[in-house]
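Enquirer: These came from Swiss-Prot, pasted as-is:
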DOMAIN    3-277  domain 'Tyrosine-protein phosphatase'
MUTAGEN   S50 to A or D  No phosphorylation
MUTAGEN   D181 to A  Substrate-trapping mutant
BINDING   D181, C215, S216, A217, G218, I219, G220, R221, Q262  substrate binding site
MUTAGEN   C215 to S  Catalytically inactive mutant; abolishes sulfhydration
ACT_SITE  C215  active site, phosphocysteine intermediate
Amino acid sequence: MEMEKEFEQIDKSGSWAAIYQDIRHEASDFPCRVAKLPKNKNRNRYRDVSPFDHSRIKLHQEDNDYINASLIKMEEAQRSYILTQGPLPNTCGHFWEMVWEQKSRGVVMLNRVMEKGSLKCAQYWPQKEEKEMIFEDTNLKLTLISEDIKSYYTVRQLELENLTTQETREILHFHYTTWPDFGVPESPASFLNFLFKVRESGSLSPEHGPVVVHCSAGIGRSGTFCLADTCLLLMDKRKDPSSVDIKKVLLEMRKFRMGLIQTADQLRFSYLAVIEGAKFIMGDSSVQDQWKELSHEDLEPPPEHIPPPPRPPKRILEPHNGKCREFFPNHQWVKEETQEDKDCPIKEEKGSPLNAAPYGIESMSQDTEVRSRVVGGSLRGAQAASPAKGEPSLPEKDEDHALSYWKPFLVNMCVATVLTAGAYLCYRFLFNSNT
């Protein structure tokens, strides 16, 4: 297959980063004026992940119709997707209002609520303990009917009720729970098995509204999911499956939402998934059983919230190159700590968060084409960290040490100055008396 040869050639030449940069430069750019309005600032998770004006989803609200979501219509594939950010605490009601108004049957979630100790998404669906959630701002009620937990994904059956009309609808929530915090899945097997589960449910069928797909920013993992699905669909529809050009398909999708596919690693993984998925499209039905076997979906799932590893304690008076900290100027140590923060393997997804704790700068293996975070701070801010109770801060200790060191010298200088001034005055007085 031509695509497989292309993949091997790119792998051999190590040119994934260059190809990814070409896509970034060729991608369409359209206005995002509505997203930038001051009143919508608290509805965006990231400053620089915004829906284009021409493709944004509009809520049926009179006061404000804005939600950070984009409609992607792939006409040849006859597939539509709504790509959106992970809901914020203040936009959960808007999220379900969009699902209701767009008549969507499926929601695909590709992140965990917490990753790397950061909140990636609000808990916008009810858990077993509570069973239901009511969104008063949009007058909707969501009830958990059942959930099927596998080793790497969970399928939830939800009931969404419009409290104004008393109408109810079934919503299927497909939650991929094991996308690694750093990078992409090792193998496309589990990803493809998950994708085909979504397909088999009918949630992607045109008789329903567009499937809603999200991660944290709604561009990286979400773009990977939609790109793989669209390419496999085009392979199935065309007489010549090898004519499908992944790069062209991605550029077409980027006309509807910015930044789809965030890293070269995600682009490479998309190729892998399409190449492997094409085996099923070409008639090898046994590969689906292989995906299921390789993905180990019947094993015990990992915990939902994995606490981040503790950060090492900061050094206070430890030796540094054979010398102690107290003999160095304080600002040198502050700079060192700030640099340590920068060197930590932090990642993620585009822009400074507005409504959540800062998300790290994602490496070339996660959702991060433009997302960034400010690490450290000004020197003054670093020195202003509160000391332990009852113990003076490090700058205060240094000041006391410096004062005790210079005190004898300063006293001697003062005495010498007074004696010199006195001698001069006596000389002037005696000189004037003689004249």
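Using N, Cα and C of the backbone, Cβ positions are placed for all residues, glycine too.
Sequence unchanged from the original; the noted substitutions are absent.
Note that this is a predicted model, so its numbers are computed, not measured.
Tell me about the surroundings of these features in the structure.
Expert: Per-residue pLDDT, averaged across the domain 'Tyrosine-protein phosphatase' (3-277), gives 95.
Around S50 (mutagenesis position), taking its Cβ as the centre, 23 other Cβ atoms fall within 10 Å, counting all chains.
Around the Cβ of D181 (mutagenesis position), a 10 Å sphere holds 20 further Cβ atoms from the protein chains shown.
Secondary structure at D181 (mutagenesis position), as computed by DSSP, is coil.
Counting Cβ atoms from all protein chains shown, C215 (mutagenesis position) has 30 others lying within 10 Å of its own Cβ.
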Enquirer: Just to confirm: which same-chain residues, 6+ apart in sequence, have a Cβ under 8 Å from the Cβ of G218 (substrate binding site)?
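Expert: For G218 (substrate binding site), the qualifying residues are V49, N68, A69, S70, L83, T84, Q85, G86, R257.
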Enquirer: Which secondary structure state does DSSP assign to Q262 (substrate binding site), in the simple three-class scheme?
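Expert: Its secondary structure by DSSP: coil.
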Enquirer: Quick check for the class: what is the C-alpha distance, in angstrom and rounded, between S216 (substrate binding site) and D181 (mutagenesis position)?
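Expert: Cα of S216 (substrate binding site) to Cα of D181 (mutagenesis position) measures 12 Å after rounding.
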Enquirer: For G218 (substrate binding site), just give me the three-state DSSP call.
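Expert: The residue in question, G218 (substrate binding site), is coil (DSSP, three-state).
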